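Chemist: Found this in Swiss-Prot, in case it helps:
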| type | residues | note |
| --- | --- | --- |
| VARIANT | LEU153 to Val | In strain: CLIB 413 haplotype Ha1 |
| VARIANT | ILE203 to Leu | In strain: CLIB 630 |
| VARIANT | VAL204 to Ile | In strain: K1 |
| VARIANT | ALA220 to Glu | In strain: CLIB 413 haplotype Ha2 |
| VARIANT | ARG223 to Ile | In strain: CLIB 630 |
| VARIANT | LYS236 to Asn | In strain: CLIB 219 |
| VARIANT | ALA241 to Thr | In strain: CLIB 388 haplotype Ha2 |
Amino acid sequence: MVAISMIWFFTKRMPRIFALAFNLISIFLLIFLLIGCYNPSNQSTFLVKYKFDDNSPFYTIIEKSYEKSNTTLGLEEVIIRSGYMGVCIDNIPSQYSSYNNMTTFSNSICYARKNLSSVPLYRDLEIQLSNIASSSSKTQSSVVLNILKLAQLTSVNVIHPYVLMATVILTILMFLFILYVTVPKLPFKLAVNKFLLLLSSTIVLTWGIGAMWTHVGINASYRLVPSSSMNIITVKKGKKAAVMAWFSFAFLLLDSVVLWLIFLRDRKSLKDEIDNVPCAQNRYNNYSSDSSTLHSKV
């Protein structure tokens, strides 16, 4: 009997269980997307990847620029990945640690997105391409390119994490409310169900905007950075992050659709129950003239 009761319990609440499953998948996708490039273990979840193009005619100039000092030798081979919460630098030369007094060395290191200007690599990755004389002055101005600064600008100024953070918090809140209405014999379920409809629609709208902005930011960097750097820097789009963003949106949309269908089903069931209630006999028909003429026959 217990097994039958459990089967009936889950069968009756299967739509809400699907909603919980969709919600839980969305939470995991959004969290892994948020912490991408926060440490070397999850740097594969990047938004944009930058590196110097070794086919560029300026590549030899970049090599010579880094060869001027033993501390920067080989930095032209670095790969920089930009994420929501941080920036990861990969393929760091092995000799770089000895010249910078690093106690432990790894060829990959990640920094928080707003704490880059103070790290040694930020200054060491600056390259001076040429000196251009001004038409109004005999003095020459330096043309400086910093690949790490471009990655920082992507994470700080182009693709912001705040919409994603708000979506994660609201999605976790929605999971708790769905879990609440799934448990039987709890009060205020009607109010919570109505609130869930509003909350799910808000989350879909919020992350819909966030996913579209992520798509725009990734493609803007992909198209603008190579041209603006005279094709010195190549850019690769983070397909994994883009897929996670759109799949999480799809699951949130499914979640909202399921909740609306459950609400409409419950409203229809309630209406059918009200319609099936038999009408009570009118106690005011005390005289034969008050009733139908069919009942007034002698």
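Here the Cβ of each residue, glycine as well, is placed from N, Cα and C on the backbone.
Unsubstituted: the structure retains its original residues.
Each of the listed features needs to be described in terms of its position in the shown structure.
Modeler: Sequence-distant contacts of LEU153 (variant position), defined by Cβ-Cβ distance under 8 angstroms and a gap of at least six in the same chain, do not exist.
In sequence order, THR167, LEU170, THR171, MET174, LEU252, SER256 make up the list of same-chain residues 6 or more apart from ILE203 (variant position) whose Cβ falls under 8 Å from its Cβ. Classification of ILE203 (variant position) by DSSP places it within a helix.
If you take the C-beta of VAL204 (variant position) and look for same-chain residues 6 or more apart in sequence within under 8 angstroms, you find PHE249, LEU252, LEU253, SER256.
Following the DSSP three-state reduction, the secondary structure of ALA220 (variant position) is helix.
Within the same chain, no residue at least six positions away from ARG223 (variant position) has a Cβ under 8 Å of its Cβ.
There are 15 other CB atoms within 10 A of the CB of LYS236 (variant position), with all protein chains counted.
Its own atom aside, the Cβ of ALA241 (variant position) has 25 Cβ atoms within 10 angstroms in the protein chains shown.
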Chemist: Between LYS236 (variant position) and ALA220 (variant position), what is the CA-CA distance rounded to a whole number of Å?
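Modeler: Checking the Cα atoms of LYS236 (variant position) and ALA220 (variant position) gives a distance of 11 Å.
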Chemist: Using DSSP with the three-state reduction, classify LYS236 (variant position) as helix, strand or coil.
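Modeler: Assignment for LYS236 (variant position) reads strand.
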Chemist: Please give me the CB contact count at 10 A for ALA220 (variant position), counting all chains in the structure.
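Modeler: There are 14 of them.
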Chemist: Report, in whole Å, the straight Cα-to-Cα distance of ALA241 (variant position) from ALA220 (variant position).
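Modeler: Cα of ALA220 (variant position) to Cα of ALA241 (variant position) measures 15 Å after rounding.
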